[in-house]
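Structure first, then comments.
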Amino acid sequence: MEASYERGRPRAARQHSRDGHDHHVRARSSSRENYRGEYRQSRSASQVRVPTVFHKKRVEPLTVPPAPKDICPTLKKGFLCDSSFCKKDHQLESLTDRELLLLIARKTCGSVEQQLNITAPKDSRLANPTADDFQQEEGPKITLLTLIKTAEHWARQDIRTIEDSKLRALLTLCAVMTRKFSKSQLSLLCETHLRREGLGQDQAEPVLEVYQRLHSDKGGSFEAALWQQWDRQSLIMFITAFLNIALQLPCESSAVVVSGLRTLVPQSDNEEASTNPGTCSWSDEGTP
């Protein structure tokens, strides 16, 4: 359509419009040069450029990335899924309007809640728990080794029917263990998480953001926001995946750092050496 319109116009007009376009591009590039010049001057004047990211004001309440969703394909096709083996996400909020309409149209009897096994809402008061919420006498001293043994134990459990206070404590365990990884390991943690859960690359951004924000969480505020804003099923999926992958990855990416720290371990305390986060990988520490 455009080509035939071009052909019908006089050559001069066509030429003029192209020239005009070129002129426009040149104008942009010259303004870019000016910008670069100004940037160089300001940089050389101060020699220090503070990253703008530190000037962002904290937004309250905290916004949490959406939980990674792996929606059941049967549900997406508009059929109710009644397989007891299906481990996919069966939440209706995850469906598009069209998929939801299909589902409603096909549904003839029975209660949706019953068939979709919708989990009970969690106790939101546990977002910022106190020590009293975890009724317990004085327990063992918490060392890194204790954390690893605890994570190994819970990685083997089915936590779908677990009580809320324990689930909340498991979220804290994940947060604490995330912070034992070096920052450079977080993208590997994210990739391994996606692979284990069979999630697409479109979920990489929210998963990575959760790990990054747990890693830099001050005072547990992001952890509390996660508990309040994610549903129980999403929390269970995330925690289960993390506990299973965290123990397989070395907690420090740099072999140089690890070998350097190894030289500092006192000879008499070799049995205790594994309480140092940098001495070896999670998996090494986990084996008796």
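A Cβ is built for glycine as well, from the same backbone N, Cα and C atoms used for every other residue.
Here the original residues are kept at every noted site.
The model shown is predicted, which means the values in this text are computed figures rather than measured ones.
One mutagenesis experiment catalogued in Swiss-Prot, Cys72 to Ser, is accompanied by this note: More than 70% loss of RNA-binding. For the mutagenesis result Leu100 to Ala, the note given in Swiss-Prot is Complete loss of homo-oligomerization. Among the mutagenesis results in Swiss-Prot, Leu102 to Ala has the note: Complete loss of homooligomerization. The residue drawn here is the original one. Here the residue is the original one, while Swiss-Prot reports the published mutagenesis Glu197 to Arg with the comment Complete loss of interaction with nucleoprotein/NP. Here Swiss-Prot notes a mutagenesis experiment, Asp202 to Arg, with the remark: Complete loss of interaction with nucleoprotein/NP. Under the heading of mutagenesis, Swiss-Prot lists Gln203 to Arg and annotates it as follows: Complete loss of interaction with nucleoprotein/NP.
A straight line from the CA of Leu102 (mutagenesis position) to the CA of Glu197 (mutagenesis position) spans 27 Å. Recorded residues Asp202 (mutagenesis position) and Cys72 (mutagenesis position) have their alpha carbons 16 Å apart, per Cα-Cα distance.
Cβ neighbour count for Gln203 (mutagenesis position) (all protein chains, 10 Å cutoff from its Cβ): 19. DSSP gives Cys72 (mutagenesis position) a coil state; it is part of no helix or strand. Put plainly, the mutagenesis positions Glu197, Asp202 were compared by Cβ crowding within 10 Å, and the winner is Glu197.
The secondary structure of Leu102 (mutagenesis position), as reduced to three states from DSSP, is helical.
If you measure from the Cα atom of Cys72 (mutagenesis position) to that of Leu100 (mutagenesis position), you get 13 Å.
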